[in-house]
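According to Swiss-Prot:
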MUTAGEN   Ser54 to Ala  Complete loss of activity
BINDING   Ser54, Asp55, Asp56, Asp304  Mg(2+) 1 binding site
MUTAGEN   Asp55 to Asn  Complete loss of activity
MUTAGEN   Asp56 to Asn  Complete loss of activity
BINDING   Lys85, Gly101, Ala102, Ser103, Ser124, Gly130, His163, His164, His165, Tyr263, Ser264, Gly265, Ser269, Ser270  substrate binding site
BINDING   Asp302, Asp304, Ser305  Mg(2+) 2 binding site
Amino acid sequence: MEKYVAAMVLSAAGDALGYYNGKWEFLQDGEKIHRQLAQLGGLDALDVGRWRVSDDTVMHLATAEALVEAGKAPKLTQLYYLLAKHYQDCMEDMDGRAPGGASVHNAMQLKPGKPNGWRIPFNSHEGGCGAAMRAMCIGLRFPHHSQLDTLIQVSIESGRMTHHHPTGYLGALASALFTAYAVNSRPPLQWGKGLMELLPEAKKYIVQSGYFVEENLQHWSYFQTKWENYLKLRGILDGESAPTFPESFGVKERDQFYTSLSYSGWGGSSGHDAPMIAYDAVLAAGDSWKELAHRAFFHGGDSDSTAAIAGCWWGVMYGFKGVSPSNYEKLEYRNRLEETARALYSLGSKEDTVISL
């Protein structure tokens, strides 16, 4: 239970820290951010009392609360209706939270009350990280091996409610899958290989769902290729070897590396690289919250999204170990996050099945 609470709370704490009321999400210079961090007294001194959460946490809560509202053994039609409704409703809470364009525009296009009203058409420009940043809790709700198919379907469909492009919604799959792996204490060095093994299943689901199949398959390879290249670079494509990092991999080098992973020059702003940067930080940080933060929260890329994802996975693995209470005690929406986490724990600890479409 504590790990579930830490997952939801530290995801939001990471988001608030990486966002810094918009100052750090859009400051594309990691060295400047780290200098400002030092001037504020370093990570342990940061009190998030006045640091708002961004769109990432508002939408992650929307996903989580929809999952809780759907209850035990839900019908997928009902779950998708609830997800669409919560995504639409949460748009009223975006003032000062810098929501992504695709998330806002497409959430408002959803018609939750109509049959299939949660579906939007394919769009070749929807590879952003908006689907990935809000999907982690799907892995808290469906963590069991027997629920893998459900995790694939729900993460993809929740993702393509606003990001109907494989680079976008496969990011949601990665976020949810790695959370489930963390719940099951699977060592992080195996996670990447697990994702690669699951991509054919995801593709099969896209074909079976029969919705914009051709367009999705045409744009499929980018996500897969990017991840394969990254796993090869770290030497963990086999899921057995320890990851290798460059000897010199400080703030500046990490900024350059994150930019090199990106689609458009802003590291972590897409569906493939937001979870990738979060994963890179988890691999390097081990049980150190500070090391995780320095790598995933404070950099020149889309820092609140990589932080929200990394904070969730790390929280599942390590709880609140070594985290300064000031980083989360006065966190916005903390009660909601904790309440939702406890409800997800009671649903996720039982191996229920969903009623398919």
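Heads up, the Cβ atoms here are built off N, Cα and C, so glycines get one too.
Residues as originally present; substitutions not included.
Looking at the shown structure, can you explain where the listed features end up?
Ser54 (mutagenesis position) falls within neither a helix nor a strand when secondary structure is assigned with DSSP, and so counts as coil.
In the three-state DSSP assignment, the secondary structure recorded for Asp304 (Mg(2+) 1 binding site) is helix.
Other C-beta atoms found within 10 angstroms of the C-beta of Asp55 (mutagenesis position) number 27, with every protein chain shown included.
In the shown protein chains, 35 other C-beta atoms lie within 10 A of the C-beta of Asp56 (mutagenesis position).
In the three-state DSSP assignment, the secondary structure recorded for Ala102 (substrate binding site) is helix. Less than 8 angstroms from the CB of Ala102 (substrate binding site) sit Asn123, His125, Glu126, Gly128, Gly130, Thr162, His163, Gly168, each of them six or more residues away in the same chain.
Cβ neighbour count for Ser305 (Mg(2+) 2 binding site) (all protein chains, 10 Å cutoff from its Cβ): 35.
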Give the number of CB atoms, excluding that of Lys85 (substrate binding site) itself, located within 10 Å of its CB.
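Step by step: centre on the Cβ of Lys85 (substrate binding site), count other Cβ atoms within 10 Å, giving 18.
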Can you tell me which binding-site residues out of Ser124, His165, Ser264, Ser269, Ser305 are within 10 A of Asp55 (mutagenesis position) by Cα, answering none if there aren't any?
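Final answer, ordered: Ser305.
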Find the shortest Cα-Cα separation between Asp56 (mutagenesis position) and the binding-site residues Lys85, Asp302, Ser305, and name the residue that gives it.
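Spatially nearest to Asp56 (mutagenesis position) by Cα position is Ser305.
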Pick out which of the recorded positions Ser54, Ser124, Ser264, Ser269 has the most other Cβ atoms within 10 Å of its own Cβ.
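It comes out as Ser54.
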Work out the three-state DSSP category of Lys85 (substrate binding site).
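Assignment for Lys85 (substrate binding site) reads helix.
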